[in-house]
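Visitor: I have a structure I would like to understand better, so I am pasting it below and will then ask my questions one at a time.
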Amino acid sequence: MMNNNGNQVSNLSNALRQVNIGNRNSNTTTDQSNINFEFSTGVNNNNNNNSSSNNNNVQNNNSGRNGSQNNDNENNIKNTLEQHRQQQQAFSDMSHVEYSRITKFFQEQPLEGYTLFSHRSAPNGFKVAIVLSELGFHYNTIFLDFNLGEHRAPEFVSVNPNARVPALIDHGMDNLSIWESGAILLHLVNKYYKETGNPLLWSDDLADQSQINAWLFFQTSGHAPMIGQALHFRYFHSQKIASAVERYTDEVRRVYGVVEMALAERREALVMELDTENAAAYSAGTTPMSQSRFFDYPVWLVGDKLTIADLAFVPWNNVVDRIGINIKIEFPEVYKWTKHMMRRPAVIKALRGE
């Protein structure tokens, strides 16, 4: 772990930029085969022009093709990271930095709605944006510039003492600050439930709430960190450590195996419940369950509806192919589940940074 606040999330953000998480795709709503939305709009034109090449280089890394291009890409990434480290060092003395944009915001912040502090390449920030959009809450997003050290601004550190994104200000609760993505999601659904009486993306049943919490904590503690570490050791660590790449990639696969099994069980229960005329044949194994007209119906981790337990996975599922995992082939239930969520208007809006 890095000692300086924000260095790890900064490196991951640059990592995601350099492996083509940077360009919004206007055709994402109609693409049925590729569920990858592009997060960042803040990359330069050179990165945009080379995005297709960079993406192909990453996908072909395991097969050994395009070796020289892969090496060039990795060298470019290392150079970018070195520049980033130098910038971080230059801004380490906070007395020499004027955070005018952040200071101005805190002097003129709105009185209603929410303010989300995020980064254009931070999956956890988009996780919060998705839930805000799904709940219909009015919010503004400030995408911090880590290269300028905005996450170290004293005003922002007062919102999140860990100096990382996401962080949220609830202006309707006397400018309450919430940090850590899981805590933010729980705050939002509980507030919506209290205000409307509708447990949207949540539940009014204590048992279901406990299960939602379990999956949410599993995502924040096991799913996201493992993908982040796999990305780091695959592309950005100063030394090539094959065992580290293998260890974290295998752990990501293990995590997806847990989710795949849970969704498959939900799928089987749904098909057996709805397709009663063929249930006996499915049970006997004489007819594959995949032939059921209900086989592509959406299933969710908890109960029979979409919750924050499901949505929390979306932005990270969206980048997992960068570590060589094809969820469409390896984890088909996870793929279908993610695809259903990625088609939702609120999810599309949030992932586009709108």
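Placement of Cβ uses the backbone N, Cα and C atoms for every residue, glycine included.
Residues annotated as domain 'GST N-terminal' in Swiss-Prot: 112-196. Swiss-Prot gives this note for the published mutagenesis A122 to S: Reduces glutaredoxin activity. One mutagenesis experiment named in Swiss-Prot is N124 to A or V, and its note says Abolishes glutaredoxin activity. Residues or ranges marked as glutathione binding site by Swiss-Prot: N124, H151, R164, V165, E180, S181. Annotated domain 'GST C-terminal' per Swiss-Prot: 205-354, in sequence order. According to Swiss-Prot, the experimentally introduced change F313 to S is described as follows: Destroys protein function.
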Visitor: What is the one among the recorded positions N124, S181 whose Cβ has the most other Cβ atoms less than or equal to 10 Å away?
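Guide: Buried the deepest by this measure is S181.
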Visitor: I want to verify one value. Collapsing DSSP to three states, which class is V165 (glutathione binding site)?
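Guide: Note: V165 (glutathione binding site) is coil by DSSP, not helix or strand.
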Visitor: Nearest to H151 (glutathione binding site) by Cα distance: which of the mutagenesis positions A122, N124, F313 is it?
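Guide: Result: the closest of the mutagenesis positions to H151 (glutathione binding site) is A122.
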Visitor: In angstrom units, rounded to an integer, how far apart are the Cα atoms of V165 (glutathione binding site) and A122 (mutagenesis position)?
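Guide: About 8 Å separates the two Cα atoms.
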Visitor: Over the domain 'GST N-terminal' (112-196), what is the model's mean pLDDT?
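Guide: Mean pLDDT, the domain 'GST N-terminal' (112-196): 95.
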Visitor: Can you check what DSSP calls S181 (glutathione binding site), collapsed to helix, strand or coil?
Guide: helix
Visitor: Do any residues at least six apart in sequence from F313 (mutagenesis position), in the same chain, have a Cβ closer than 8 Å to its Cβ, and if so which, in order?
Guide: Q219, H223, V259, T338
Visitor: Could you state the CA-to-CA distance between E180 (glutathione binding site) and A122 (mutagenesis position) to the nearest Å?
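Guide: Between the alpha carbons of E180 (glutathione binding site) and A122 (mutagenesis position) there are 13 Å.
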Visitor: Please report the three-state DSSP label of H151 (glutathione binding site).
Guide: helix
Visitor: For S181 (glutathione binding site) and N124 (mutagenesis position), what Cα-Cα distance in Å is obtained after rounding to a whole number?
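Guide: One finds 6 Å between the Cα atoms of these residues.
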Visitor: Taking N124, H151, R164, V165, E180, S181 as the record's glutathione-binding set, what's the max Cα pairwise distance in Å, rounded to a whole number?
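Guide: Maximum Cα-Cα distance: 16 Å.
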